[in-house]
Amino acid sequence: MAAIASTLSLSSTKPQRLFDSSFHGSAISAAPISIGLKPRSFSVRATTAGYDLNAFTFDPIKESIVSREMTRRYMTDMITYAETDVVVVGAGSAGLSAAYEISKNPNVQVAIIEQSVSPGGGAWLGGQLFSAMIVRKPAHLFLDEIGVAYDEQDTYVVVKHAALFTSTIMSKLLARPNVKLFNAVAAEDLIVKGNRVGGVVTNWALVAQNHHTQSCMDPNVMEAKIVVSSCGHDGPFGATGVKRLKSIGMIDHVPGMKALDMNTAEDAIVRLTREVVPGMIVTGMEVAEIDGAPRMGPTFGAMMISGQKAGQLALKALGLPNAIDGTLVGNLSPELVLAAADSAETVDA
């Protein structure tokens, strides 16, 4: 299992202040940036389909069979995941990365809840609806792990379209037998027993968005040993995990993210990813909301590595081998540096 790429080392770094930056004031060159694209050669081989496209017909099927197959399989999944190991709330870049990391252990059952029909969050595009995805080094090592190509620059890499990352990690993740994505499903609330988060309250997303117009639409539940909240920054449906913790008195305040500072923000997001209350780990831009870290803008490395760290923290909380406390056994990539979680730097919310 690969360790986590980040800008911090677990064993050899001195403690940093809350929002220390890794940027050292290097001058920005006025010269045009070389795109540096390498020429690629493609070979196209003609293949013959195993059917006649001019006289194609499908095998017959009864409409009721289609209905039964969809219903039976979905209901089986709902029964199976009514009590699970980990629930990841939010399938953006951080949530998908967390689920990917956790599910490397085939014995851990992972449910992903995403209120949108289309998972991926903001990772289908770069900034301002542009296509390219910018990832600062050394987070590109995660792209190497999942097999996403990029154009390499000195301190960062560029994926030609953000959708390449999202579609790749999603296809790898959903192919794993211990993962189930429940999209178009909203997490309306948390299950809390004593002082520990023990799962989420769920409903169809369209129902959750229309409680003001309809009545008698009670929810469902999904119990979990660990909840990973990756609900993004504040907005109509953002940062819902930490906002709910505040409203029920489990944390004191949610100051909200500060103005944009990429060099400070990305290090802080990874460093401050943690289990904020027993049973609930916060990752991605939701970390900025609870800690008042700066927003990072259209760079995605911290989302990936924060998600990886959250995944390893979840494994640790489950008492399983993980990269946080060094109990991971296997073929670790020596060039990957673990994102340290210095308890002295944990901020009281």
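Each Cβ is built from the backbone N, Cα and C atoms, and glycine gets one as well.
Don't expect the noted substitutions in this model, because it carries the original residues.
As written in Swiss-Prot, here are the features:
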MUTAGEN   Met1 to Ile  No chloroplastic isoform produced
MUTAGEN   Asp77 to Gly  No effect
MUTAGEN   Asp85 to Gly  No effect
BINDING   Ala94, Glu114, Gln115, Gly122, Ala187, Asp218, His233, Met285, Arg295, Met296, Gly297  substrate binding site
MUTAGEN   Gly121 to Val  Disrupts thiamine biosynthesis
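All features noted in Swiss-Prot, drawn onto the structure.
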{"residue": "Asp77", "record": "mutagenesis position", "DSSP class": "helix"}
{"residue": "Asp85", "record": "mutagenesis position", "DSSP class": "strand"}
{"residue": "Ala94", "record": "substrate binding site", "DSSP class": "helix"}
{"residue": "Gln115", "record": "substrate binding site", "DSSP class": "coil"}
{"residue": "Gly121", "record": "mutagenesis position", "DSSP class": "coil"}
{"residue": "Ala187", "record": "substrate binding site", "DSSP class": "strand"}
{"residue": "His233", "record": "substrate binding site", "DSSP class": "coil"}
{"residue": "Arg295", "record": "substrate binding site", "DSSP class": "coil"}
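For Ala94 (substrate binding site), the same-chain residues 6+ apart in sequence whose C-beta sits under 8 angstroms from its C-beta are Ser230, Thr283, Gly284, Met285, Met303, Met304, Ser306, Gly307, Ala310.
When Cβ neighbours within 10 Å are tallied across all protein chains shown, the highest count among the mutagenesis positions Asp77, Asp85 belongs to Asp85. Site extent for substrate: the farthest pair of Cα atoms among Ala94, Glu114, Gln115, Gly122, Ala187, Asp218, His233, Met285, Arg295, Met296, Gly297 sits 37 Å apart.
Cβ neighbours within 10 Å of Gly297 (substrate binding site), excluding its own Cβ and spanning all shown chains: 12. For Ala187 (substrate binding site), the same-chain residues that are 6 or more apart in sequence and have a Cβ closer than 8 Å to its Cβ are Val87, Val89, Ile113, Gln115, Val200, Val201, Thr202, Thr240, Gly241.
For Gly121 (mutagenesis position), applying a Cβ distance below 8 Å and a minimum sequence separation of six or more within one chain yields Gly90, Ala91, Gly92, Ser93, Gly95, Gly232. A straight line from the CA of Asp77 (mutagenesis position) to the CA of Gly297 (substrate binding site) spans 36 Å.
When the Cα atoms are compared, His233 (substrate binding site) and Asp85 (mutagenesis position) turn out to be 25 Å apart. In this structure the C-alpha atoms belonging to Asp85 (mutagenesis position) and Arg295 (substrate binding site) are separated by 31 Å.
Arg295 (substrate binding site): 17 other CB atoms within 10 A of its CB, across all protein chains.
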